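Report on the following structure.
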Amino acid sequence: MGRTFIHASKIKHAARKRKHHSNFRTLIKLLNNDAYKIESSKPLKNGKLFKYWKNRRRLFSKIDSASIYMTDELWFSVTPERIACFLANFVKACMPNAERILDVFCGGGGNTIQFAMQFPYVYGVDYSIEHIYCTAKNAQSYGVDDRIWLKRGSWKKLVSKQKLSKIKYDCVFGSPPWGGPEYLRNDVYDLEQHLKPMGITKMLKSFLKLSPNVIMFLPRNSDLNQLSRATRKVLGPFAKCKVLYVKENGYMKGIFCMWGECFFNYEPASTENSRRESSEKEELSSENEELSKRKKHESTTTTKDNTVDIYDVNG
């Protein structure tokens with residue numbers, strides 16, 4: 001999709017200007033057909049997505065009042081709005097002077113939009129032109145398309161060809177494909193074998209090429225031993241990863257894994273978000289397979305190789 005990012009507010013103009021490229025021709029068709037627009041009151045034809053449709057307002061709170069666009073895949077891959085909002089506020093608290101955020105697998109724009117609520121320059125990358133289209137349309141519905149720039153491309157190719165390195169990013173975020181709902185079939189999620197488009201070690205290394213501050217949203221059953229090994233292999237034997245277990249409506253949704261000094265050296269009690277969000281403390285078992293010993297107040301605990309917190313985004 002060209003060498004540069006496309007401003008989300010000018011995506012139609014950019015598509016027409018570059019219509020000789022196949023991806024832009026596809027984009028023009030999507031725009032002309034108003035494709036993938038969700039009718040909030042009408043259940044989806046795909047019955048397998050019904051449980052996600054029931055929770056549609058958790059994905060996008062404006063789904064009843066504004067135009068929201070999602071492909072079938074995005075129904076189970078978009079970060080719920082409260083969780084995306086929590087993360088954006090958390091990053092803002094840790095990096096109050098940050099300006100530029102890169103969202104590597106932007107999907108339908110769940111995280112991209114919330115980052116744009118907090119930061120003036122947000123860049124979204126995705127392999128799918130349909131996802132780029134959905135992000136742009138959803139950003140328009142939330143009124144933040146003037147803060148978002150988008151680019152279609154394979155993450156492997158973009159990194160290997162250094163097509164993103166001209167911009168200095170304050171933080172790189174990514175919610176890489178987990179492999180669909182099937183990720184919960186195993187008790188422990190293999191971060192080297194099942195994470196796409198590459199294992200956790202290569203993924204971390206590729207993100208760190210663009211910024212020393214990195215965040216990934218990973219499955220709640222991720223193998224934390226693999227996470228520790230990847231951290232030490234890429235950053236050295238004494239490096240640690242900050243892990244935030246995130247709950248919504250009493251259910252664990254996933255973990256935010258963070259690398260960068262700013263995520264360790266911050267004062268949570270001083271932020272509006274932290275006053276609003278309640279959190280609990282839980283210890284990881286030696287096998288990292290179960291959480292226990294819950295407490296009501298926010299605290300931080302360290303395992304051998306990671307720092308672990310748990311937050312409930314509902315307060």
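Even glycines carry a Cβ here, placed using N, Cα and C.
If you look for the noted substitutions, you won't find them, since the model keeps the original residues.
Annotation comment: Swiss-Prot describes D126 as S-adenosyl-L-methionine binding site. Take the CB of D126 (mutagenesis position) and look out to 10 A: across all protein chains shown you find 26 other CB atoms. When secondary structure is read from DSSP and collapsed to three states, D126 (mutagenesis position) falls in the strand class.
W75 to A appears in Swiss-Prot as a mutagenesis experiment; the accompanying note says: No effect. When Cβ atoms from all protein chains are considered, those within 10 Å of W75 (mutagenesis position) total 21, not counting its own.
Counting only same-chain residues six or more apart in sequence, the Cβ atoms lying under 8 angstroms from the Cβ of E81 (mutagenesis position) belong to R58, L59, F60, S61, G110, Q114. Listed in Swiss-Prot as a mutagenesis experiment, E81 to A is described as follows: No effect.
What Swiss-Prot says about the mutagenesis result for I83 to R is this: Loss of function. Neighbours of I83 (mutagenesis position), defined as other CB atoms within 10 A of its CB across all chains, total 22.
Under mutagenesis, Swiss-Prot gives D126 to A with this note: Loss of function.
Here S175 (mutagenesis position) comes close to S77, T79, F105, G107, N111, M216, F217: these same-chain residues lie at least six apart in sequence, with C-beta atoms under 8 angstroms from its C-beta. For the mutagenesis result S175 to E or R, the note given in Swiss-Prot is Loss of function.
Quoting Swiss-Prot on the mutagenesis of S175 to A: No effect.
Across the fold, the C-alpha of I83 (mutagenesis position) and the C-alpha of W75 (mutagenesis position) stand 15 Å from each other. D126 (mutagenesis position) is 16 Å away from W75 (mutagenesis position) when you measure Cα to Cα.
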